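Peer 1: After the structure tokens below, expect a handful of questions from me.
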Amino acid sequence: MKRSLRRVLRPEERKEVQGVVYRGVGEDMDCSKESFKVDIEGDMCRLEAFIKNRRKLSKYEDENLCLLHHAAAEGQVELMQLIINGSSCEALNVMDDYGNTPLHWAAEKNQVESVKFLLSQGANPNLRNRNMMAPLHIAVQGMYNEVIKVLTEHKATNINLEGENGNTALMSTCAKDNSEALQILLEKGAKLCKSNKWGDYPVHQAAFSGAKRCMELILAYGEKTGYSREAHINFVNHKKASPLHLAVQSGDLDMIKMCLDSGAHIDMMENAKCMALHFAATQGATDIVKLMISSYTGSSDIVNAVDGNQETLLHRASLFDHHDLADYLISVGADINSTDSEGRSPLILATASASWNIVNLLLSKGAKVDIKDHLGRNFLHLTVQQPYGLRNLRPEFLQMQHIKELVMDEDNDGCTPLHYACRQGAPVSVNNLLRFNVSVHSKSKDKKSPLHFAASYGRINTCQRLLQDISDTRLLNEGDLHGMTPLHLAAKNGHDKVVQLLLKKGALFLSDHNGWTALHHASMGGYTQTMKVILDTNLKCTDRLDEEGNTALHFAAREGHAKAVAMLLSYNADILLNKKQASFLHIALHNKRKEVVLTTIRSKRWDECLQVFTHDSPSNRCPIMEMVEYLPECMKVLLDFCMIPSTEDKSCQDYHIEYNFKYLQCPLSMTKKVTPTQDVIYEPLTILNVMVQHNRIELLNHPVCREYLLMKWCAYGFRAHMMNLGSYCLGLIPMTLLVVKIQPGMAFNSTGIINETISTHEERINTLNSFPLKICMILVFLSSIFGYCKEVVQIFQQKRNYFLDYNNALEWVIYTTSMIFVLPLFLDIPAYMQWQCGAIAIFFYWMNFLLYLQRFENCGIFIVMLEVIFKTLLRSTGVFIFLLLAFGLSFYVLLNFQDAFSTPLLSLIQTFSMMLGDINYRDAFLEPLFRNELAYPVLTFGQLIAFTMFVPIVLMNLLIGLAVGDIAEVQKHASLKRIAMQVELHTNLEKKLPFWYLRKVDQRSTIVYPNRPRHGRMLRFFHYFLSMQETRQEAPNIDTCLEMEILKQKYRLKDLTSLLEKQHELIKLIIQKMEIISETEDEDNHCSFQDRFKKERLEQMHSKWNFVLNAVKTKTHCSISHPDI
């Protein structure tokens, strides 16, 4: 369009407009869109100046409008002619941001001349905007009949074009009741048989909109096209709904009468098996029901017709309390005792929905009161649950004998109306029922009395009324089918006020069939207020056991109620083991109840809780070990408590931290028992070994554990390891001296004579050095003998585990080869065997020396890294082997004239050497090429290029990448590996060291001064290279200010809650004294905040009571609505 405007405004293409004067452009302030008005009076230059004025057009750029849209909307035909002259047809159909063309704008503004002009110029009338509206649909919506006529007369207009939701212009005409437009469309060939996406025809739309004139035209035109009025008026949509159904939904009595006069079938049912009569009955449209019933000429009983739920018209009227309609239906013969698919009569349905006018009407008409639904409930069961209960019935009905007999009638669960009233918490209904001398001892099939229901749901006022006139405590202490008394049920659901009332009335602390007391139930739910009421009444009940030996502490810990556990501990509840040898702390740990464990740790009775366990239990071990396995974060908190900082300033020289180690190891008296009891093995450093077993690196790195290991290391670990290292050096150093001082390849003995082996001449050892060499040989021999003895002892100690450690096999190789190397002291052996064993021995001696250095932190980490990288190399051996075979054999075929590749074995070895970078390109490839010795030069060099790419580049980089990744992984877990070795070392040492020595050096705690040096200069220098590094640790701040403030706010809220409850009780007493009737008098719902979750969980359980609760709480209002057409 913009290109068309530019063509219009070009000087060479400008056309003269005769007799027209352009007078400028003004803004129409009355128009909501501030559209332009352009008056053309002949001055073409001023028109050009207006179009070039971008400032005035800028405010329409958001909608992407052009001048032609506004000209069409204003009916400026001359300006439109000027704009489109010289333009293409595309300019006529240009769209704004909403998909509207100039023709849409003209139709919307009822500009007939603009529509005519645009159509004459070739505008497309069938284009639809974003709302699927064509210009014809817009004209129909605006009831612009002239525009409709112009559009329909145009040959290109599709009269049956579908718009929004599949509606044609004919459907929209019926919705507007525009009979003139309908006549125009029908004459131009609009189809009456075309439906929208819901299957509605124009006759449906006319019926729903109450368009009587359009309905008449549609039926008349249908007769002309071969459809009778009766057949046409009974067309159905996708839901099988006829026009009569839609007319009833709209509530237009005249339209309904017109449908009936045209032959609409009253008994026609839609998909939900509902007649139009059921819709009318639901709405309470008495006049419509009367009209339809009086118009029905069929043979069936239309008054008692049922829908898909087997509900009659009277059921529908009863559900929504349509009193007049129900009275009329009864008068014309409606069955007042018919039942629906759930066995509900109109009386039961009206009672469930609190339609009291209908209830009283049905009772006055003699409705049967003994009819029960499929749950066995009569209307009285439902009446007592409603607000004001029996007060809603007329007094004369309550005097009827057959109604009085219903008070003891039971449903399928054996519950009487009194059970229902007590469960719902309706004190007024309870009072009314008790006036009929109803027995409060009546039981349901699960042996529950009304008091059980009232106590279970916290109905305090109901409980007070039931217990008001009792003379004994039999009702209080009766158990149900599971042996649960009202006290059990009230405690189970956390109703502390009910529990207090029952205890005051004489309820006993009995156990149910599972051995659970009221305290067990309250602790399982975590109801601390209820527990406090019980404990204040009977303190000894804390130690009552159920059939499995569980106390209330076990229940609270299993469910994770930390506050309940804290309360029971504060009331000095005994810490006992159940039949599975588990204390409450074991149960909390196994179920990962973090808050319970933390609460127990902070308790004053923590040490007592820790000591309750059996040493021979396989699944319930020491709680510290269980804590490390299941809840390491709690163990961290416990270790934090073992760090006790001093009160001095942290920068002071006297500032110190005391580290307590009592939770990290069993007492020495238990680990060093001469005769183990009950086959229990007490190992040293038990807790640290469990940490290593479960990879608890965060615990092993805790300051307390580090100080504990440092204490062990300084006490005996460092000395023992240095002694072990020194004894190993007694064989390593002499062996090294022998290898260095003696020329390889010569056989020697104790006399210093050298036998000729490889050399062709004889040589002699310097006689001055023969004695030192003899001493070295003896030391190597003795160290090997000592090593043999040590390994044999280890075999008996470690048994099968000895053979699983590859270090032991390495030491056997060292001692054997070194002994063979020095065996010429006693025997003559060949020199080649002697020196081969010597090479093996010296190699493994120094390699094993690296493993000894793993114990030291600074150098041990690098040795661990070397070990892991070597394992990575072994994992990639498969790739090496195949590449070695591939290239080695290939080079053997191509280069077998060279000595290095003359045999397959030598070729493989040379290829392995080339893998390390020793390719020897000049001697092996280049010079043979110049001497024409290569039989296949192209293939040979191609193989060399492939080898270079695969091995030195790709494979080596792959190994480097794996090594780097493994190094990062080792660095991540290096601390765990190092500490694991330290723990293993100290564990093995403590097993071997005597008890008197351990008792002397072992410490229960240690005090560290962070601001003072811990060792002398020489010792610090030595520790820097070999020993564990010291890192300064800060003692954690356990009690933060934020926690204290939250605790203060918590107690303040409790005080406010208590004050409000007292004021509430006082106001209730004032109301009773002044005899004020309150709307809340009938409410009996005292649900505290702490038991709200428990109540919601009970309501979510599947029960037959759910239907009753839903019917009482909400009134279902079925709104019959029809989709927009």
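Placement of Cβ uses the backbone N, Cα and C atoms for every residue, glycine included.
Annotated (E)-cinnamaldehyde binding site per Swiss-Prot: C415, C422, C622, C642, C666, K712, in sequence order. The annotation Ca(2+) binding site is assigned in Swiss-Prot to E791, Q794, N808, E811. Among the mutagenesis results in Swiss-Prot, D918 to A has the note: Ca(2+) permeability is greatly reduced. The residue drawn here is the original one. Listed in Swiss-Prot is the mutagenesis experiment D918 to E, annotated as follows: Ca(2+) permeability is greatly increased.
Give me the lay of the land around each of these features.
Peer 2: Note: C622 ((E)-cinnamaldehyde binding site) has non-local neighbours L610, F613, T686, i.e. same-chain residues 6+ apart with C-beta under 8 A of its own C-beta. According to its DSSP assignment, C622 ((E)-cinnamaldehyde binding site) is coil.
Mapped onto three states, the DSSP output places E811 (Ca(2+) binding site) in helix.
The secondary structure of D918 (mutagenesis position), as reduced to three states from DSSP, is coil rather than helix or strand.
Other Cβ atoms within 10 Å of the Cβ of D918 (mutagenesis position), summed over all protein chains shown, number 10.
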Peer 1: Just to verify a number: CA distance, E791 (Ca(2+) binding site) to C666 ((E)-cinnamaldehyde binding site), in angstrom, no decimals.
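Peer 2: The separation of the Cα atoms works out to 30 Å.
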Peer 1: Of the recorded positions Q794, N808, E811, D918, which sits closest to C666 ((E)-cinnamaldehyde binding site) by Cα distance?
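Peer 2: Considering only the listed recorded positions, the nearest one is Q794.
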Peer 1: Name, in the order they occur in the sequence, the residues of the same chain whose CB lies under 8 A from the CB of K712 ((E)-cinnamaldehyde binding site) and which sit 6 or more residues away.
Peer 2: L685, H986
Peer 1: Using a 10 Å cut-off on Cβ-Cβ distances across all protein chains shown, tell me which of the binding-site residues (C415, C422, C642, C666) has the largest neighbour count.
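Peer 2: Selected residue: C422.
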Peer 1: What kind of secondary structure is C642 ((E)-cinnamaldehyde binding site) part of, going by DSSP in three states?
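Peer 2: For C642 ((E)-cinnamaldehyde binding site) - judged by DSSP and reduced to three states - the answer is coil.
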Peer 1: Looking at the recorded positions C415, C422, C642, D918, whose Cα is closest in space to that of Q794 (Ca(2+) binding site)?
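Peer 2: Nearest by Cα distance to Q794 (Ca(2+) binding site): C642.
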Peer 1: Counting distance between Cα atoms, which of the recorded positions C415, C422, C642, D918 is nearest N808 (Ca(2+) binding site)?
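Peer 2: Spatially nearest to N808 (Ca(2+) binding site) by Cα position is D918.
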Peer 1: Restricting to the chain of E811 (Ca(2+) binding site) and a gap of 6 or more, list residues whose Cβ falls under 8 Å of its Cβ, or answer none.
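Peer 2: Expected: G787, E791, N848.
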Peer 1: Round to a whole number and give the Cα-to-Cα distance in Å for the pair C422 ((E)-cinnamaldehyde binding site) and D918 (mutagenesis position).
Peer 2: 96
Peer 1: So how many other Cβ atoms are close to N808 (Ca(2+) binding site), meaning within 10 Å of its Cβ?
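Peer 2: If we count other Cβ atoms within 10 Å of N808 (Ca(2+) binding site), we arrive at 15.
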Peer 1: Excluding E791, Q794, N808, E811, which residues of the same chain place their Cβ within 8 Å of the centroid of the Cβ atoms of the recorded Ca(2+) site?
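Peer 2: Result: G787, K790, I795, Y802, D805, N807, W812.
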